[in-house]
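Peer 1: The structure that follows is given in the form of C-alpha cells.
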Amino acid sequence: MLEEEILQKLQKFGLTKYESLAYLTLLKLGPSKATDVTKESGIPHTRIYDVLSSLARKGFVDIVHGTPRLYAPVNPEIVLEKIREDLISDIERLKKAFQELYREVHGEELPEIWTVHGFENTIDRAQHIIRSAKHDILINTPYEFLEYLRGVLEKRNDVLIIVISNFSEIPLWLRNKNNVILARSGQAPWLLGTWVIGDINYALFFGTLPEDKGKERFYSFWVKSTRLIQNYVHWFYTMYFDNSEIVKPLNYERMEKPLTLSHIRTVITVLKQAGLPRNIEVIGRSLADKKQVTIKGKVIDYEYTPLTANITVKTDNKKIKVGGLGSYLEDIEGESFILLD
C-alpha cells in the first residue's frame with residue numbers, strides 16, 4: 001500500500017492530515033523528539049506539540065517523559081484493534097438509533113432481508129427455521145425439497161405443522177403425526193415455489209429447485225421482520241393453502257394443550273378442523289387505546305375471507321372481535337393465541 005493511501009485510510013478513521021503524517025513518521029523513526037518528527041514530516045513546528053498531544057489522547061502515541069521528551073508510536077496492531085472495536089460499537093449504536101427513528105415514523109421494525117447463496121446453505125436455513133420455531137411451521141414446497149427437511153420435521157411433535165406439496169400420496173413419515181396438516185397443491189407452476197415460515201419470526205423463500213450444476217449459483221431469500229412475515233403468512237393461506245386440497249387433517253384432540261399459535265389465519269384453520277366452541281386466551285392490543293390486553297373466553301364464531309380474518313370471543317359479559325397484526329376492523333389486534341382445550 002502506498003504511503004499516500006495509508007494517510008487517506010488513517011484520516012477515514014478520524015485522524016487529521018497532520019496526525020496521520022505524524023503517526024506514520026513515528027512508525028518509521030521509532031521513539032523521537034518532536035523536533036525530529038517536524039524535520040522528517042514537514043509538519044510546522046508551531047503545530048507539532050498539539051498534534052502529538054492529540055495523538056496521545058487518541059491512543060496512537062505514548063509520551064516518554066524525561067529530557068528530552070520522546071514520543072513513541074503505539075503498536076499498530078493495538079491501534080487497529082481499538083479502531084475496529086470502536087467502529088463496531090459505533091455501528092451498533094447507529095443501528096439501534098436508526099431503528100428507533102424508523103419505528104417512530106413507521107411504527108414497526110426495519111425489515112431485515114438477506115440473500116442466501118448456495119443450495120446447501122438454503123437447506124441449512126430452512127432446517128434452522130424448523131428447529132427454532134416455538135408455535136407453528138408453515139411450508140409450501142415441492143416434495144423433492146421436503147425430503148431434505150424430513151429429519152428435522154420428524155422430530156417436531158410439539159408445534160403445529162402445515163405442509164403444502166405436490167403429494168402423489170401421503171408419505172408414511174408424515175401420515176401418523178398428530179400435529180400435521182397436509183395439503184396437495186394445485187398444479188399451476190407458481191404454486192410450486194418454496195416458502196418456509198417459522199412462527200412470524202423467520203421466513204425463507206425461493207422459486208424453482210436448481211439442477212445439480214446450478215446448486216452453487218442458487219440463491220434464496222431469508223427474512224426477519226414480524227410485520228413483513230405476517231404478510232407472507234397471509235399470502236401463504238390466500239395464495240397457496242386456500243387453493244389446495246387437504247389430504248391429511250389435524251388430529252387436534254391428540255395434540256398437547258394449551259396450543260399456542262402466532263397468526264389469526266392459522267388459528268381459524270385449526271378451528272375449522274377442531275370445531276367450535278373452544279376456550280381461548282388472547283394476548284394483544286386494544287385498537288381503542290393501543291394498550292396491551294389479555295382476554296379469556298370461548299371462540300363462538302369466525303370470519304375468514306381473502307380480505308378479512310377474525311374470531312368472535314365470548315367473555316363473561318360481552319362478545320369481542322379479535323383479528324391479527326394489522327387489524328383495523330376488530331376490537332383487539334391479537335399477537336398470541338392460546339387454545340386451552
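Glycine too: its Cβ is placed from the backbone N, Cα and C atoms.
Under its mutagenesis entries, Swiss-Prot includes Tyr49 to Asn with the note: Loss of DNA-binding. For the mutagenesis experiment Asp50 to Asn, the note given by Swiss-Prot reads: Decreases DNA-binding.
Are these features on the surface or tucked inside, and what touches them?
Peer 2: Within the same chain, residues at least 6 positions away in sequence whose Cβ sits under 8 Å from that of Tyr49 (mutagenesis position) are Ala34. Classification of Tyr49 (mutagenesis position) by DSSP places it within a helix.
Cβ neighbour count for Asp50 (mutagenesis position) (all protein chains, 10 Å cutoff from its Cβ): 11.
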